[in-house]
Amino acid sequence: MTLKVILGEHQITRTELLVGIATVSGCGAVVYCISKFWGYGAIAPYPQSGGNRVTRALQRAVIDKTKTPIETRFYPLDSLRTVTPKRVADNGHAVSGAVRDAARRLIDESITAVGGSKFEVNPNPNSSTGLRNHFHFAVGDLAQDFRNDTPADDAFIVGVDVDYYVTEPDVLLEHMRPVVLHTFNPKKVSGFDADSPFTIKNNLVEYKVSGGAAWVHPVWDWCEAGEFIASRVRTSWKEWFLQLPLRMIGLEKVGYHKIHHCRPWTDCPDRALVYTIPQYVIWRFNWIDTELHVRKLKRIEYQDETKPGWNRLEYVTDKNELLVSIGREGEHAQITIEKEKLDMLSGLSATQSVNARLIGMGHKDPQYTSMIVQYYTGKKVVSPISPTVYKPTMPRVHWPVTSDADVPEVSARQYTLPIVSDCMMMPMIKRWETMSESIERRVTFVANDKKPSDRIAKIAETFVKLMNGPFKDLDPLSIEETIERLNKPSQQLQLRAVFEMIGVKPRQLIESFNKNEPGMKSSRIISGFPDILFILKVSRYTLAYSDIVLHAEHNEHWYYPGRNPTEIADGVCEFVSDCDAEVIETDFSNLDGRVSSWMQRNIAQKAMVQAFRPEYRDEIISFMDTIINCPAKAKRFGFRYEPGVGVKSGSPTTTPHNTQYNGCVEFTALTFEHPDAEPEDLFRLIGPKCGDDGLSRAIIQKSINRAAKCFGLELKVERYNPEIGLCFLSRVFVDPLATTTTIQDPLRTLRKLHLTTRDPTIPLADAACDRVEGYLCTDALTPLISDYCKMVLRLYGPTASTEQVRNQRRSRNKEKPYWLTCDGSWPQHPQDAHLMKQVLIKRTAIDEDQVDALIGRFAAMKDVWEKITHDSEESAAACTFDEDGVAPNSVDESLPMLNDAKQTRANPGTSRPHSNGGGSSHGNELPRRTEQRAQGPRQPARLPKQGKTNGKSDGNITAGETQRGGIPRGKGPRGGKTNTRRTPPKAGAQPQPSNNRK
């Protein structure tokens, strides 16, 4: 069959046509493949491998297309139970033996906790049975049969005091499984490992065990700097033959591992727990240089090349000091000196000068000075290259003054050294003393039952009336609308679980926990309501009230929750301009704990009761009863406590109600200053408010503290100073009269920017990059902060997972700045760079030269663990033990009460009664609820039983008007819309649900 060509009379066969199409397609595919391959040869923006573009492209393409990630989650320190293990029987080496036993138990428990199996190399006879590699080298090995098993797919390779004897680490690493080792890695060149002496000669450790054997072995540098290592990959005989053609052209299979170490044993600081986590398996050409940088494990060489017969070892202490241990080979005498001192002494011209300098530095021990002089004597000084054992970094920890903890227990990591020495501390949230002390300091000690005078009550009533405006017949949102607004993944998950139980009354119980965030004092308590039904049903009212009343035109000048950063910045600058910069910053001290039940009843509750239709009043009051008087227990520890009547941070009412209390205090102060003015005029003078943060006119600077005390509150007032900017919502406005540029509160940010609280199974590089990328969005132009973030991204970026991998984690945005998650970023303008820098200098008290030096240091850093910490002159730590002892004002007359509460709560199920407790603080309240559930439907205290009301509300799905499809809008006295000037918000810019705090 033939096909006619459109032009002309020529004809071609179908076969010829198909051949032509195939040829053209094949050529196109070849050209496409060549272009893709050629792209791998691109010139990188950083040092790259040698060779030509073709070899670079070849190596990069093979690595990229063959990389296989290995997912393993393992953190053995979660199973650490004691850092000072003891043995009952003393066999001559009781301490070191107890540490070894504890290490074996820790390893076994941590492997079992993640569902793995153990594959041990030459195990102890007392070790558990299982797969193993057991050769007979020591007499003790004869206690078990010879075995040479193959590790299982879920195996963890374990070695206890055996790694020194392996010929090369690849013997352990080639299986591409985690390796866990308990090893001896000394921080000094001789001395005692607990009760066993050791020396070093010819780079071999001579270790003598009292009541045991003597061992001579080298030491692998597991604890050296560098977090990634490479190894060969073990293959079966079948795989080896199948891969033979690939090996003939120079391809080899390589595995990469991340190496960790810690020194958890207090009595044996020279003992280390080392564990490696496999990361990737790749193929690469062994005859082409690779651009993946890893370190190579090697034996530690203790000999000082510049001083024959001497050993030298550098290490970093827990106090971030670089020390040098020096001593003769094979001798027990050794001394330790700061490296900077030894560097200085090494350059002196005479031994007399060395002695004089040592005495001048306070070293008067003859043995100490003699050892230094003996080390100095002899040859020309050359700076040696010696191994350095780096310490694993630990965040600064907040120790409660009543703590019984032996070691810090925090769920946080540092990804660099602190930027400032007075950095924030992490709370020990796993310790019940931390929870107990936070309850006392943030609830019990600040409980407020003050009842204001008649005059103050009248002012508050006027404020509520003006805040509500014309709205008197609101309807709550429907259940469907509320579910749609509660759009956080965790909320949606909980709502799906209880969707068929929405008609059930919510449970009355608070489960509280310490917030895992850095701070300078006792950690905050999150008082969460575990029953999502309570959150759902209260949110029906809070969301409707916020949408219609609080965001109405008459409140928009002062009510700021729900605005995006640009709207907040514009509003603040407009307010400051209207006041001619005569403004003050207000910040309440522990507003949540100090709000009284009177304020909640007569401001927040009254406002909602008067705004909604009468048929919803009972339901609103019942919810407020629950918030004020609900019983509480510690979620982690189980003990019950009196939560007080203050605001509960996990309630949907927290942010809107706190903002209302804030505004009411200022309205009271304005009334004090202008008693004859019309209330409507004073209401229009209220400044921006959001939670406990606020801005006010300077005319009330003296009266606002008096107004706060009338309600039993404490307030801190700062007058606007152009040199340090204006702070609102933790953002500093550098010059609100001229620009909307803001920066993150610099001192607060610098104190905590080096910390991450992400899950420890997430690689540190990933957590660091995720965290600083958020700050680079909100503070891309902020001096010092942006420079630090760029440094972290530059140094951690190459080792971090791909953006696709990081985006798949649900916790990706956990540590992003709050405002980045609210559909907006704060405005910053390049022309304000100098202003931002000057404000930062004033607020941090770091002079300009030091700021410039830090910025230069960040730009030049090649290792994230280089020392960058700026020494702060003062410490802001409170209620804790700091590095110098008890922090100022941390121990006072409250200490006996703290200790008493701690001892009482040590037994879960008991709680200390409080005389000022709420109405529902009976000691048997929780058990009573259990009895109620056993007898029939669960009923909240003080609420009418199900079915006793008119059936229109009472917390269940309501019929009629509440099941509508839209948000109601209030009507004015004449039937017209009262909010005609307010345009509907744009898509994606709606006021955010206020069920959580900022």
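Keep in mind that glycine also has a Cβ here, set from the backbone N, Cα and C atoms.
Don't expect the noted substitutions in this model, because it carries the original residues.
Reduced to three states, the DSSP call for Asp692 (mutagenesis position) is coil. Within the same chain, residues at least 6 positions away in sequence whose Cβ sits under 8 Å from that of Asp692 (mutagenesis position) are Asp587, Phe588, Leu591, Asn658, Asn662. Taken from Swiss-Prot, the feature active site, for RdRp/TNTase activity applies to Asp692, supported by experimental evidence.
Among the mutagenesis results in Swiss-Prot, His93 to Ala has the note: Complete loss of RNA replication. The residue drawn here is the original one.
Under its mutagenesis annotations, Swiss-Prot gives Arg100 to Ala the following note: Complete loss of RNA replication. Cβ contacts within 10 Å of Arg100 (mutagenesis position), excluding its own Cβ and spanning all protein chains shown: 19.
Classification of Asp141 (mutagenesis position) by DSSP places it within a helix. A mutagenesis experiment is reported in Swiss-Prot for this position, Asp141 to Ala, and the note states: Complete loss of RNA replication.
For the mutagenesis of Trp215 to Ala, Swiss-Prot gives this note: Reduced RNA replication. The structure shown keeps the original residue. Of all Cβ atoms in the shown protein chains, 18 besides its own fall within 10 Å of the Cβ of Trp215 (mutagenesis position).
For the mutagenesis result Asp692 to Glu, the note given in Swiss-Prot is Complete loss of RdRp ctivity.
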Problem - CB within-chain contacts under 8 A for Asp141 (mutagenesis position), separation at least 6 - result: Asn122, His134, Phe135
Problem - Whole-number Å value for how far Arg100 (mutagenesis position) lies from Trp215 (mutagenesis position) (Cα to Cα) - result: 16
